[in-house]
Amino acid sequence: MAAAANSGSSLPLFDCPTWAGKPPPGLHLDVVKGDKLIEKLIIDEKKYYLFGRNPDLCDFTIDHQSCSRVHAALVYHKHLKRVFLIDLNSTHGTFLGHIRLEPHKPQQIPIDSTVSFGASTRAYTLREKPQTLPSAVKGDEKMGGEDDELKGLLGLPEEETELDNLTEFNTAHNKRISTLTIEEGNLDIQRPKRKRKNSRVTFSEDDEIINPEDVDPSVGRFRNMVQTAVVPVKKKRVEGPGSLGLEESGSRRMQNFAFSGGLYGGLPPTHSEAGSQPHGIHGTALIGGLPMPYPNLAPDVDLTPVVPSAVNMNPAPNPAVYNPEAVNEPKKKKYAKEAWPGKKPTPSLLI
């Protein structure tokens, strides 16, 4: 085991001893500044870990001016099952509690002991993996309260300090897993190169008309507000050689309509009327496209005298059956029957 000096142009190196081995899972360091826990450093992956200011050579960087580039090494002894701390000839020294370690001499670090590097105020406490309680309660032991009983059943520690310690450990463990996953993924995945967008400016020779109503007078200014609706029209009847148009068939029907002759319906028209307007058959004339009847100026007179019918001034009385009960009864009013179209005749209820 040897360590190069931190001074000079040569790079500091650390030779791993033969007795170094992999530590048990869950071994970690609590980084505390004052009374506040800053983070947890998991140290169960490698045989040794380097501490110092140089982030390229050290596993854990100490950001303090009093620390050397490669300050110290933390090594796990595979036979003794203990952790040893080695000072790599640092300028301001490595401390176990308040005792400064000798350079290049391994010093055993007990569990729950605290170490510090240089003049840094951060203290590093060695911890094992937090122990969880069994899920079942042994014997007749009873928990004090409902919360403590629930924590015991879930396998969580009863005290708040132990619970916070377990939470911080799990957080640090998850961060390490996510970091390792990202680093391994970056080795296999090649990031595609970004294509630069064409930043050149081009001009189009074609003129683009935005408002056509300003150029074309046939385009209305409010064309966007106009709505067009198409209403289908019934097809007109096709006029064939054997069929008549609507207007002609209508006039034919009006001509064939039987008009009453009136007082002078049978006389022919005079010469002035015949020359001024056309007339049709049956004593009708076409006025405004419609047939109108002519008045009969000389109707036929019936010369046979009309004999009036004889009127009987003394009608014979109609015999009726005498009913003595009807005489004593009071007279009843008789109302007229109501009649309307479609009413069926019903027998009268009045006597």
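From the backbone N, Cα and C atoms, a Cβ is placed for every residue, glycine too.
Unsubstituted: the structure retains its original residues.
In the domain 'FHA' (49-101), the DSSP tally of helix, strand and coil residues is 0 helix, 23 strand, 30 coil. As annotated by Swiss-Prot, domain 'FHA' applies to 49-101.
Under its mutagenesis entries, Swiss-Prot includes Ser199 to Ala or Asp with the note: No change in subcellular location, no effect on interaction with EED or repressor activity; when associated with A-204 or D-204.
The number of other CB atoms found within 10 A of the CB of Val201 (mutagenesis position), across every protein chain shown, is 5. The annotation that Swiss-Prot gives for the mutagenesis experiment Val201 to Ala reads: Reduces PP-1 binding, no effect on subcellular location or repressor activity and prevents retargeting of PPP1CA and PPP1CC to nuclear speckles; when associated with A-203.
With a cut-off of 8 Å between CB atoms and residues at least 6 apart in sequence, the same chain places nothing near Phe203 (mutagenesis position). Phe203 (mutagenesis position) falls within neither a helix nor a strand when secondary structure is assigned with DSSP, and so counts as coil. What Swiss-Prot says about the mutagenesis result for Phe203 to Ala is this: Reduces PP-1 binding, no effect on subcellular location or repressor activity and prevents retargeting of PPP1CA and PPP1CC to nuclear speckles; when associated with A-201.
Around the Cβ of Ser204 (mutagenesis position), a 10 Å sphere holds 6 further Cβ atoms from the protein chains shown. Here Swiss-Prot notes a mutagenesis experiment, Ser204 to Ala or Asp, with the remark: No change in subcellular location, no effect on interaction with EED or repressor activity; when associated with A-199 or D-199.
Listed in Swiss-Prot as a mutagenesis experiment, Tyr264 to Asp is described as follows: Abolishes in vitro phosphorylation of isoform gamma by Lyn.
Here the residue is the original one, but Swiss-Prot notes a mutagenesis experiment at this spot, Tyr335 to Asp: Decreases the ability of isoform Gamma to bind and inhibit PP-1.
In Swiss-Prot, the entry for mutagenesis Thr346 to Asp states: No effect on the ability of isoform Gamma to inhibit PP-1. The structure shown retains the original residue.
Annotation of the mutagenesis experiment Ser348 to Asp in Swiss-Prot: No effect on the ability of isoform Gamma to inhibit PP-1.
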